[in-house]
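**Q** Let me begin by handing over the structure; questions about it come next.
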Amino acid sequence: MKFFALTTLLAATASALPTSNPAQELEARQLGRTTRDDLINGNSASCRDVIFIYARGSTETGNLGTLGPSIASNLESAFGKDGVWIQGVGGAYRATLGDNALPRGTSSAAIREMLGLFQQANTKCPDATLIAGGYSQGAALAAASIEDLDSAIRDKIAGTVLFGYTKNLQNRGRIPNYPADRTKVFCNTGDLVCTGSLIVAAPHLAYGPDARGPAPEFLIEKVRAVRGSA
């Protein structure tokens, strides 16, 4: 009954408000592809020094959604297109609204999908520095998958950025089993999902400025702390 009520609430919210900001969608298209599969399509002979794995928000297009392309663009500017792979979470992660109401804020299949990408990155490119991110349901997904990772792989994730973190209250602004100083949570004032609700208000759709500046800056800083400034 509780799951049905929450799913109904999410559906009603979706009908009342857009699930993304049209300006952010336009910017994402202008920056380039909203789908990136560099890790999946790459091979071990062409590994990059940095691999960014990102989970989009509910109902967003591609596998990077509205915020991912901005972060990707900044990372490529910092490290060069030959220095970083960009990988969105697709496959079994459907980014459907109803999955927000599940206990971990997303589906078990989605968590396995993102776990598999981290594991693939570790196997294919064991010397790469990993960074991660997610928005809304994707933030919950990133947190859950990092929490569940083998510690040896989790230790390779230099930094993670979360926007509109739907498990922010429950996880006390952190990712369980992961260092707080490697985590940057962006929660706008008035974003109700950050305070334990699944109601989407306007501030939840306004993380574009963070994705263009503070978030990639945080990730770049964390990578350089590991690999140096080169």
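Here the Cβ of each residue, glycine as well, is placed from N, Cα and C on the backbone.
Keep in mind the model shows the original residues, not the substituted ones.
Looking at Swiss-Prot, the entry for mutagenesis of S58 to A says: Severely decreases activity on p-nitrophenyl butyrate. L97 to A appears in Swiss-Prot as a mutagenesis experiment; the accompanying note says: Increases activity on p-nitrophenyl butyrate. Looking at Swiss-Prot, you'll find the mutagenesis N100 to A, L, D or W noted as follows: Severely decreases activity on p-nitrophenyl butyrate. In Swiss-Prot, a mutagenesis experiment is listed as N100 to A, annotated with the note Increases activity on poly(ethylene terephthalate) (PET) and decreases activity on polyamide 6,6. If you look up Swiss-Prot, you'll see S136 marked as active site, nucleophile. The active site feature in Swiss-Prot is assigned to D191. Under its mutagenesis entries, Swiss-Prot includes L198 to A with the note: Increases activity on p-nitrophenyl butyrate, poly(ethylene terephthalate) (PET) and polyamide 6,6. Record note (Swiss-Prot) on the mutagenesis of V200 to A: Increases activity on p-nitrophenyl butyrate and poly(ethylene terephthalate) (PET). Taken from Swiss-Prot, the feature active site, proton donor/acceptor covers H204. For the mutagenesis experiment L205 to A, the note given by Swiss-Prot reads: Increases activity on p-nitrophenyl butyrate and decreases activity on poly(ethylene terephthalate) (PET).
Looking at the shown structure, what environment does each listed feature sit in?
**A** Secondary structure from DSSP puts S58 (mutagenesis position) in coil.
Secondary structure at L97 (mutagenesis position), as computed by DSSP, is helix.
Summarising the environment of N100 (mutagenesis position), the number of other Cβ atoms within 10 Å of its Cβ, over all protein chains shown, is 24.
Just so you know, the Cβ of S136 (active site, nucleophile) picks up 32 other Cβ atoms within 10 Å once every protein chain is counted.
Taking the Cβ of D191 (active site) as reference, residues of its chain lying under 8 Å away and at least six apart in sequence are, in sequence order, G164, A201, P203, H204.
Secondary structure at L198 (mutagenesis position), taken from DSSP and collapsed to helix, strand or coil, is coil. Of all Cβ atoms in the shown protein chains, 17 besides its own fall within 10 Å of the Cβ of L198 (mutagenesis position).
Neighbour count (other Cβ atoms within 10 Å of the Cβ, all protein chains): 26 for H204 (active site, proton donor/acceptor).
Other Cβ atoms within 10 Å of the Cβ of L205 (mutagenesis position), summed over all protein chains shown, number 22.
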**Q** Reduce the DSSP letter at H204 (active site, proton donor/acceptor) to three states and note it down.
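**A** In three-state terms, H204 (active site, proton donor/acceptor) counts as helix.
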**Q** Return the member of S58, L97, N100, S136, L205 nearest to L198 (mutagenesis position) in space, with distance defined Cα to Cα and candidates limited to these recorded positions.
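**A** Smallest Cα separation from L198 (mutagenesis position) among S58, L97, N100, S136, L205: N100.
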**Q** Do you know offhand how many angstrom separate N100 (mutagenesis position) and S58 (mutagenesis position) by C-alpha?
**A** 8
**Q** Looking at the recorded positions listed here (S58, S136, V200, L205), whose Cα lies nearest to that of L97 (mutagenesis position)?
**A** S58
